[in-house]
Structure formats: C-alpha cells, structure tokens
Amino acid sequence: MAVPTELDGGSVKETAAEEESRVLAPGAAPFGNFPHYSRFHPPEQRLRLLPPELLRQLFPESPENGPILGLDVGCNSGDLSVALYKHFLSLPDGETCSDASREFRLLCCDIDPVLVKRAEKECPFPDALTFITLDFMNQRTRKVLLSSFLSQFGRSVFDIGFCMSITMWIHLNHGDHGLWEFLAHLSSLCHYLLVEPQPWKCYRAAARRLRKLGLHDFDHFHSLAIRGDMPNQIVQILTQDHGMELICCFGNTSWDRSLLLFRAKQTIETHPIPESLIEKGKEKNRLSFQKQ
C-alpha cells in the first residue's frame with residue numbers, strides 16, 4: 001500500500017525509486033492494491049477489446065428507466081473506472097463534466113482507503129462515479145453500503161458489475177471457498193458481470209515475488225484445489241453454481257487475460273442478448289456467444 005511511513009512522529013514519503021520498486025513488484029501489495037496500477041496494466045488494453053456501444057446494446061431502454069447502475073469491485077485508484085465510464089458513453093478526452101450521469105452511474109469500491117481517497121480527488125466525473133472503501137468479503141459492511149447506494153435509485157441489484165483482475169487476490173487471501181462465495185455475492189448483485197480473471201501463472205508470480213520481498217506467504221496458496229485454467233474455472237463456478245451464463249468472450253489483453261461477459265439466467269426475458277451485438281461478434285471473429 002502506498003501509505004506514508006511514520007518515523008519519529010513525522011510522515012516520511014516514499015522516494016520515487018522505492019515507490020517504483022513496489023509498483024513493479026507484484027506481491028508487494030497482498031490484496032492487489034498497488035499504487036499506480038495503471039502504469040503496468042493500462043486501461044487502453046481493455047478498452048480496445050470492448051465495444052463502446054456495449055451498454056447501450058445491453059440496456060436499450062435506459063435512461064428512460066433511470067440510469068444504468070454499475071459496480072466496480074477492486075477499483076484501485078479509479079483510472080480504469082473513469083476510462084470505462086468515458087469509453088461506454090463515448091465521452092471525448094478532456095471532458096470533465098457531463099449530463100451523462102443521467103445515463104450511467106458507477107459505484108467503485110476498493111479495500112485500500114489511500115487509493116480510494118486518490119480516486120475521489122482525481123475523478124473528473126464526481127456526479128457519476130462514487131468511490132467507497134469496502135472489504136467486499138465483509139458481508140455486513142457490503143450489504144449496508146451497496147444497499148444504501150441502490151436505494152437512491154429504487155433498485156435492489158446493479159445492472160452490470162466489473163471484476164477486473166480481482167479474482168486472484170480474493171482466491172489467495174480467502175481460499176477456494178472464499179472465491180466461490182465472492183462469485184456468489186457478485187452474481188446475486190448484478191444482471192451482467194464483466195470478469196477479467198488472472199491466469200494461474202499470475203498466482204505463482206505473486207507468491208514468488210512476495211517471498212522474494214521477505215513478506216509472509218499467502219495463507220492459502222499451497223492448499224488451493226481450484227487451480228490450472230483459471231478463466232475456465234471461473235466460468236464453471238459462475239455457470240454451474242451461481243445461475244449465470246457466459247454470453248461473450250471479448251478476447252485477451254496483451255498480458256494474456258480474457259474479458260468474459262456473463263448474464264444472470266433469470267434475466268433472460270428482461271435482458272435478451274442484442275442481435276446486433278451477436279452479429280458484430282461474428283463479423284469481427286473475436287466474440288463468442290452461447291445461447292441457451
């Protein structure tokens with residue numbers, strides 16, 4: 001975490017070299033709460049795979065029915081959250097205020113209060129993006145904070161959830177059952193889920209670098225039974241255990257992470273897959289759909 005170190009009652013900031021060392025050493029932040037995460041995983045790599053019109057196609061009746069409500073779990077310092085917001089609303093670079101908040105509202109949460117504070121300070125769309133400090137695995141706090149946000153719009157669930165490179169950190173810190181519960185909570189909270197799972201090689205790298213830094217190893221790493229092809233493992237858990245269906249794979253980022261879109265099966269009648277989106281996938285030969 002990018003938290004100042006207290007020495008002799010004073011606050012001493014990390015030097016640029018120290019901070020850069022921590023940024024480039026995954027495992028230094030055991031919850032994935034790296035400072036300046038976007039330096040080595042820039043938002044543009046995800047955006048190039050995602051159709052800008054995706055939300056309009058999934059929710060053609062908004063904003064007549066109120067804004068689209070999104071949940072971004074593990075938002076870090078908000079760079080990707082802001083980039084997704086601008087991308088899906090086709091907002092030009094440099095725009096800092098917009099009436100688009102009537103179309104799309106995004107609740108962004110992270111376990112690290114320092115990163116959340118930075119996100120709040122730097123967000124160019126404070127009316128549309130809300131940042132909160134939340135340990136998503138704390139059931140009581142999660143229920144209170146998420147329900148408070150949803151109640152403002154008379155809703156009980158989010159339209160879409162974003163889970164971008166978070167599953168590994170939940171898995172390493174909470175074990176197999178923790179990952180299963182995390183995905184259960186997310187699937188119960190959202191009509192759609194966009195998930196970017198980390199592959200197993202990232203688990204090994206995170207554990208190795210943690211040991212290299214002389215820090216305590218992840219409690220669950222060696223006992224995990226869910227391992228191997230992690231994107232497929234995530235698909236199996238969500239589709240077989242949590243009532244979701246995989247409707248789209250948008251391809252892989254340059255760091256070999258797939259972007260997977262799921263839909264809750266109980267929303268099939270109210271949220272049919274847009275034919276235009278299916279055709280676009282066929283034309284570009286990079287989107288795959290499974291229709292029940």
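Cβ coordinates are placed from backbone N, Cα and C, and glycine is handled just like the others.
Record features, source Swiss-Prot:
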{"type": "BINDING", "residues": "Arg46, Asn76, Asp110, Asp135, Phe136, Met164", "note": "S-adenosyl-L-methionine binding site"}
{"type": "DOMAIN", "residues": "53-274", "note": "domain 'Bin3-type SAM'"}
{"type": "MUTAGEN", "residues": "Tyr37 to Ala or Phe", "note": "Abolished O-methyltransferase activity"}
{"type": "MUTAGEN", "residues": "Arg46 to Ala", "note": "Abolished O-methyltransferase activity"}
{"type": "MUTAGEN", "residues": "Ile111 to Gly", "note": "Decreased O-methyltransferase activity"}
{"type": "MUTAGEN", "residues": "Arg118 to Ala", "note": "Slightly decreased O-methyltransferase activity"}
{"type": "MUTAGEN", "residues": "Asp135 to Ala", "note": "Decreased O-methyltransferase activity"}
{"type": "MUTAGEN", "residues": "Ser165 to Ala", "note": "Decreased O-methyltransferase activity"}
If I take the alpha carbons of Ile111 (mutagenesis position) and Asp135 (mutagenesis position), what is the distance between them in whole Å?
5
Between Ser165 (mutagenesis position) and Asn76 (S-adenosyl-L-methionine binding site), how far is it from one CA atom to the other, in Å?
11
Of the binding-site residues Asn76, Asp110, Phe136, which sits closest to Arg118 (mutagenesis position) by Cα distance?
Asn76
Please report the number of other Cβ atoms within 10 Å of the Cβ of Phe136 (S-adenosyl-L-methionine binding site).
21
Near Arg46 (mutagenesis position), which binding-site residues out of Asn76, Asp110, Phe136 have their CA within 10 Å?
none
According to DSSP, which kind of secondary structure is Arg46 (mutagenesis position) found in, if we only use helix, strand and coil?
helix
Using Cα coordinates, what distance in whole Å links Asn76 (S-adenosyl-L-methionine binding site) and Asp135 (mutagenesis position)?
12
Whole-number Å value for how far Asp135 (mutagenesis position) lies from Met164 (S-adenosyl-L-methionine binding site) (Cα to Cα):
16
Using a 10 angstroms cut-off on Cβ to Cβ distances, just flag whichever of Asp110, Asp135 is the loneliest among these recorded positions.
Asp135
Fewest-neighbour residue among recorded positions, criterion Cβ within 10 Å, set Asn76, Ser165:
Ser165
Express in Å, rounded to the nearest integer, the largest CA to CA distance found among the S-adenosyl-L-methionine-binding residues Arg46, Asn76, Asp110, Asp135, Phe136, Met164 named in the record.
25
